[in-house]
Every structure is written in C-alpha cells, then in structure tokens.
Amino acid sequence: MSHIRVAFAPLDTNPSTCGLETFATQIETLSQMMTAEEMKAELYDCVRRILREQKFDQIRENEAMLRLYKVMGRSSTNLKGRGIYEQLFKKDHFTGSLKFYLQWAEECGKDQMLEEFKDVLKLARDRLSERIEMTAIESGFRDLVDEYFNGESGDMFTRPDETMDLFRFNAGSKKKRRSSVCFLQHNVPINNSGKAAFGPKTKTDLRQACIDRPNYHGISIEEFRFAKWKDTFGEDVDDDYRKRKDSGVVFVKHQVIDTDRQAREEVENRFNANLNPRRRHLSPVSEKTVDDEEEKRSRIYSPLVATKDAHRPALRSKIENPPATVTLSSDTKSASEKDVSDSDDADDDERLKIMTAGRKDGNPPDRSTSISSNYSTASARTSKSGAGLDLMAENKCLEAHAMFSDTVHLASEKTMVLGDDSVFVPERSLATTQIVTDFSVLCDPDPTMTITQERPKKVSNGLNVVYDEAAEPEESQKVEESEVQPEIVLVSPVTQTSPATMFNDIYDDEIEFGFFKPSRGNFVTSTPAQGVHLVNIDEYFGNKEEESTHEQEAPVFVAPTSSTFSKLTRRKSLAANQAVQPSVTESSKPERSDPKDSSIDCLTANLGRRLSIGADEIPNLTENNESEITGCKIRRRSEIIKQGDINPWDETLRKKLMCLVRPPQNMHEFQERAPKIQALRDCEVSGEKLHIQTLIGQGGYAKVYRAVTDDQRTVAVKYEVPSCSWEVYICDQMRNRLKDRGLELMAKCCIMEVMDAYVYSTASLLVNQYHEYGTLLEYANNMKDPNWHITCFLITQMARVVKEVHASKIIHGDIKPDNFMITRKIDDKWGKDALMSNDSFVIKIIDWGRAIDMMPLKNQRFKGRAGTEAFDCPEMVDGRSWTYQADYFGFAATMAVVVAGKYAQLTGASVGDYSLNVDIKRRNILRDACYDVINRFLNIPSCDSLPDWNILIKSFSEIWNEKFEASGWRQAVSKFNEACDLAANQK
C-alpha cells in the first residue's frame, strides 16, 4: 500500500474535519518527497472518492480541501491551478470562502494574468462584500499584487462604496491605529436618550453609568487615564479589555501617581528600545563660541598659558615649526592706570631694544618680570576710557573670529603702508585718543608687548598687526611685485543711469517703509567675523545720498606722534583727503586697471530687482597692496594668506553685492531697538503680534522660537543678535533664480522662505514657515536601522536640491544634517516613480547665513576654514583654494549620518587618500555607491574639475529601479512616518 493510501485510511474510516486537516497536512509533506506523476495518480483517486461518495458530504466543502486542490494544481498538466479553481467555481464550491479566491488569484499571479486577476477580485467583492469588510477582502489581494505584479495596482483597489463612507459616522482612516480610549468608550452603553453616556462634554455620572450596574464591570478613571497615556505615546490597546477589572475600587492619590509613573517608564523604555543602543544620540554641530570654563579658570592664575586655538591639534599628521611672532593688535583692551601715565617714547624704545635683542639668538626675551601685571584673562579685560574709568569688557572673540579677522602680517621691515579696509565705512570723527592695549589673550603663545599708540575713535575693532619674525623681509619680496595681482572689480549691469535717476529710483514706491533711515547696527550672519566695523542701514542697502553728502570727508588713520611706533608701522587711508594727508602728485597716484578683464562678472538680467548703479560709483573691494586673512592651514593666526585671496564672508563684500539689487519686499527695517523675545510671552513687531510658545532651537548666533500669529498660523521666529540681512538676500536670490529657470515647485518646496524679516538696530527677527517633523539629524537619531529605500530616497533628493543650488551660482557653505528640514510625511500611495518626481520632495534646506553668491564672484577662489566642527572640507584643512568643495564635503558628511547614524571623521593626508571613517553595513544595498561618492567628493583635484551631480543621481536611480520592492517600500515609509510623528511629539 502506498503512502497516500495509508494517510487516507483514517479519513476513509471516520470522515471528519480533523481527519481531513490531518490528511491535507500529510499530502503537503508527501508532495515534497514524491514525483508529480506518483502524486497525481494516487491523490486524484482519493479526491475523486471525496467528491462522489455520500459519507464525505459534510467535509466536501471544508476549506481544508483547498489545500488538496492546491497540491493537485502543481501536478496538473491540462487544467493547471487556474483551471481547477474555475471548475470549482462553476460547481458553486467555496464561492463564499475568501481563501478560495485568494488561491485562485495567486495562480493568476504566477501566470502573470492581470486581467484574470482583476476578474477574480471582482468576483470576491461581489460574493463576499455582504459578510466581510472590503478592507479585509482587499488586503490579501494587495499582497499578491506586490508579489507578482510589482505593486502596479493602478485603480484596482478603488472601493465601489466610497460614496457611502461620506455618510458613515466616524469611518476613520485606513491603517489608523486603534485608540485605547475609543475601545474603553465602546464598552460604555448608550442611554435611552441616544446620547453618549461617557466622553467629552457629557454630564453623566461616571460611576452610575459605567460601574454601578448589575452584571457589568465598567472602566474606572484609572483605566481611562492609562488608556489616554497609551494613546498619547502611540501604544496599542490591550485586547483583554473584556476581562474583569476592579473598577469600583477607589485608590488613594499617591497610588494613582505611582501607577502613572510606572506607565510612563514603561512607555519610555519601549521608545528607547527602538533606538540603536550601540551609538550615542547625535547632537547638532556648531561653531565654537567661547573657551570652556575649565580653560578660562586655568588662565586666571596663569596668564601666559596659550589659548585654546594654540593648543588645538592639527587635523593632519604634519609637523610644522610655527614662526615666533610679536603681536600688535587693537582688538583687546587691558591696561592699568600706571601704564597710561608712564608709557612714553622712551619706554617704547626700551621695549623695542628688548624685542630686538630677543630676536638675535632666536629666543624671545623673558617678560615675566616686566609686563606680568599687564596681562588680563580671556574672560574679562579692563579698558581705560578717556575719563579714566575702568570698564570691564566680556571677551567675545570666537574661535572662528580668529580665523577670519582683519590681520596683516609684516615682514622684518618695520614699516608698511596699509590700505583702508573700510571702503564703505561712513565718516567718523578724526579726533585721536591714547589707548594702552594688552595683547596677552591672542592665540599665539609668543611674547607680546604693550605699546601706546594714537588712533581715531571707532566703535568697531581696528586692524590687527601681527609681526612674523620668521617671515622674509619685505625687500626680498619686491621681486614678486612685478607679477600681476588679481584685482576685484565689479562690473555694473548693462543698463547705466545717471546719479539723478538713481536717487529717484531708491525712493520708488515698491520699497518698504523704513529704508534709508539712519540706524546704527552691525550686520553679521551665522558666519564668524571679527573686526566688523559699524555700518548703518542706509549705507548697507546702497543709499548713495548719504555717501555723496560726505564724500569729501573720508575716514583716515593718523600716524601717532610716537617715533617708535612710526618705525614699526603706519596706516593711511586709500581715499584722498587734502585736510589730513599731503598732496599726492599725478605721477604717484595709482592707476585703476581696466575692468574689461575683471575676474568678477556682472550680475545677469535675471538676478532680480536691481538698483541702477554705475560702475564708476562702486569702488574696488580690495586693493592690490592689501593682504587679508581668510583662514589658516592648521588654525593659527600667524598663517599668511597670499595677496589676492578674499574672504567670502567679508561684510564689506556682502554689502557691495546687496547694493546691486533692491531689498526684498518682505524686509522691514526700523531704527529703534529690537523687542525682547521670551517663551510664553507676546511680542509685537511692526504692528503684528506674535504669541511666542517655546524655544525649539538654539545655535551660536541665533535662537529659534515657535510662535503663533494673530491669524492662528504657526511660524518659526529666528531671533539673531546682532541683526542680519544676508540670509534674507540670499534666500530671495535663490528662489528667484530657480523660478527664472522654470523650477517654481522646487523653489517653493526645497528652499527656505523668509515670510517676513524685521531688521532692528540691535537684532533681527526672521519669520519662517514652521515644520514640525524636525531635521535629518532628528530622523537619524530616531531610526534604529533605516531601510535602504528611505536612505536612497533622501540622498537622491538632497543631491537634486544641491545640484540646482550650484546651478544657480550659489554656495550654501553650511550643509549638514540639521540644516535639512523634513517638511512632510511620505505618502504611502507613492510608488516607484516617486524618486525623481517633482511632487515628492520632503526636505527643505535652511540656514543660508554662510552662503556665497558666486554669480558676481565668477572665477574667484577662496582660502581659509569655515570653523564648523567635522564639516571643514579637505581643501580648507590643507590651505588649498576652494569654491563649491565646501558643499560637496558637507553633502558627503550628511550622507554618512543618514546612512550610518553617526558623525564621520575626516581621514587621510593628501588628495587621493581622503575618506570618512564611516561604517556602512555589508547588507546595505547602497554601500558601494556611498563609498564611491565619498571618494569622489573628498578627493577633488582642483576647482576646475568638480564632480558631476548627475552621475550621483543616476547611480542611485539605477539601484532604485533595479532593487525596488513595493512591500519593502511601504514598510520603510511607515517607519519614516513614525519617526516624523516622534519628532513632532518631542517638540
């Protein structure tokens, strides 16, 4: 007797449902051990008996028989699986079974018969809709579509009774989590009046309606509170709600609190379990602001200890001997009353002799006995005013300020003519005052000296003069003066207008009220800047009327009467001033170069709202003889930047660029002080009241609050001190340039929009759109193991956005995870084509305070470091020229955070060896593509051979199209949306 006969014998003896299920299980096992021909002969005979003999009538249409028919379909050569189910349907067998239709549809899916699949789905709807919910019917068919038809359902699952849902009470949304409170309310009966006995806005006595009824145990207030807690934190409802609960027991108050505390701890533990326990929670990177408290305390009792910048380890394994320096600066002010009275030319000569004697043997002299009392700490310094009043000043020198300061390095020659670094600075009083300054708090751990000098009164910091003793004498560098140095010349727009037309234009009605009124406020952005001169708002936005009024009184620096100081250095103004400076002959006047070969092109016609300013009205940004520091190779102040390099974040340069266009219409300027902003307080700006709710973000230069306007709109308010206008300008230009290229949707969805900007004399308020789902940094912290679908989706969108930013001739300059906002959830209806769709953007790039406008700075190169920890590109580290490389490196570092969930450190020492120490799991499909991007973006040979964004986008698109799985995509979307909800709940 065969194995099939042996298995069928018990069922033949006692036909029952249990026996049929046992027989079906044995047949499924034997089908894997026997050939199709052996199985076909024996099994068909058994099934034939079940269909014909009367004793099997009770089990003939049992769903266990479908298991036998499924095995028969595998061995059938004529009917196959689909034919068997068609015959069963004709005989009206299993027409009320959902499993029957699913198995039938599965056979259609295996044969890729989509139309027959739809017919089976229609039959299932027609036969089962009266007994089974439509969502339950379609759920199984949806899985089959994902498995056999790659998720291309089209309108297959459009419910025929969608219109009826409009009239249903509380129909709910698909895939919505069950509410614990709703389950509890469902158990409460409805009273005779037809109103709910329990819930909001009801007056029913809870105990009488819910608890004290015969044969019913209702919910207690403790259970209701616990259910609401679980709803708040996304917990699923308990299925054992029908069990007996001690609802009538009244607990004391402290027991209720203990219960709530246990529930809170349980929920928090569950959420913490979703985070990756092997990595730390990432925090936003920011620029260093002030030295830490421990280091400041150490310098209080030991003033000669070098500052933090001097001890910072080099990012590359390279040994350099720093040159010995003597620093002369006007940035720090600290002196005693004795220094003011006793510092004269004789003391200066004596100090000069000591300094010179120290240089002869290469060692600086010991100053511990002579000037130890003149040192001040980094945290507080004393400055003598003209009236002899001691003023305590907080040290606001930031680390990044030291990298981008107006510092000029002198060679062995002690005199050097310096150019005026305040081209746009308004006229100041020419009166001089004696200031005794101490320089012990500068970065270089070298001996310093105190010197008395005369200089004009200025609110802003003056020019730093750093004497490099290891530098070559100036005479030896005169050979290089014959080389043509790049001169920055700004070519005006093609349309030229007369000065009269210009003055009429600036009072055009399109300009918001408040412009061109005197105001005294410093304009800086999130980019660190030291030595920022005082600029009023009229000059900042290009008001030439005020400038022409005083054009005969240009600011000058008068050389001090001290003969010793004149030996070291002197400074004169670039502007001609007959009252102070001696007349200059025609032969000695420097000639301006012809701007036809300028390295800076003019703004094109689509730059935006421009002012009519002639080229002859815009002075050069820098002169050939002016050296400027924009950074350093290993973060030392004494690094020399060659002539011709410019600081892309220089305020003078930024003002000049903003003079070429009209101010944005959403900019409002006031000359009074900015109002104070505090959480849970109302703030009124320009007649509009903002209800400040809470602080949602804070950086080194600004705070961001969530607020509600009078029309109940939730907005984000960025409060920055001092006031900043560059970010408003660059966002306006970025959006206009995208719109000019036909990318209106990207400009709306992906670029930060400043709804209103209020610029006061002391601070600025930027009102932006509020996004509750957080940033990519919060997403990386909330995701334990992100699915590659979401990672590929986000990386591709980031690349598409940054590509268009660069195509608009703008460098963002500060690309990092916390500068990408998540604007919305991913729609679960999006399919395979969502990757490259213009309607599926979910990220927006923000924080444009460090952006660089390259349209008027065509073919320019920059040197120096930005100062953002872990986001300085290799070109900044090496001291090489860079442009868009800053964004390429920021993109690679951001991609590493999204993929691996942690910050990556820069490794390598030369071009070709640079990489990021990011660990991407081997099972990650994007592993090779990510490593390739890191290698190409970190090892860029020069500014003329930048990587192509299209190659990156194409690479990730090919992986997406080849490996895409509809079911995996939906699961990834669900996790992404859960992370968005978690970020929204944390705010």
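The backbone N, Cα and C atoms fix where each Cβ goes, glycine too.
Straight from Swiss-Prot, the features:
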DOMAIN    690-987  domain 'Protein kinase'
BINDING   Ile696, Gly697, Gln698, Gly699, Gly700, Tyr701, Ala702, Lys703, Val704, Lys718  ATP binding site
MUTAGEN   Lys718 to Arg  No effect on embryo viability, severe loss of mdf-1 recruitment to unattached kinetochores and probably loss of kinase activity; when associated with N-847
MUTAGEN   Leu777 to Lys  Loss of interaction with mdf-1 but not with bub-3. No effect on embryo viability and severe loss of mdf-1 recruitment to unattached kinetochores; when associated with K-781
MUTAGEN   Asn781 to Lys  Loss of interaction with mdf-1 but not with bub-3. No effect on embryo viability and severe loss of mdf-1 recruitment to unattached kinetochores; when associated with K-777
MUTAGEN   Asp814 to Asn  Loss of activity. No effect on embryo viability and mdf-1 recruitment to unattached kinetochores
ACT_SITE  Asp814  active site, proton acceptor
MUTAGEN   Asp847 to Asn  No effect on embryo viability, severe loss of mdf-1 recruitment to unattached kinetochores and probably loss of kinase activity; when associated with N-718
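Recorded residues Gly700 (ATP binding site) and Asp814 (mutagenesis position) have their alpha carbons 14 Å apart, per Cα-Cα distance.
Cβ neighbour density within 10 Å is lowest for Ile696 among the recorded positions Ile696, Asn781. Straight-line distance linking the Cα atoms of Asp814 (mutagenesis position) and Ile696 (ATP binding site), rounded to a whole number, equals 20 Å. According to DSSP, Ala702 (ATP binding site) sits within a strand segment. The separation of Ile696 (ATP binding site) from Asn781 (mutagenesis position), Cα to Cα, is 17 Å. Counting only same-chain residues six or more apart in sequence, the Cβ atoms lying under 8 angstroms from the Cβ of Gln698 (ATP binding site) belong to Val704. Ranking the recorded positions Ile696, Ala702, Leu777, Asp847 by Cα distance from Lys718 (mutagenesis position) puts Ala702 first. Lys718 (mutagenesis position) has a Cβ environment of 24 other Cβ atoms inside 10 Å.
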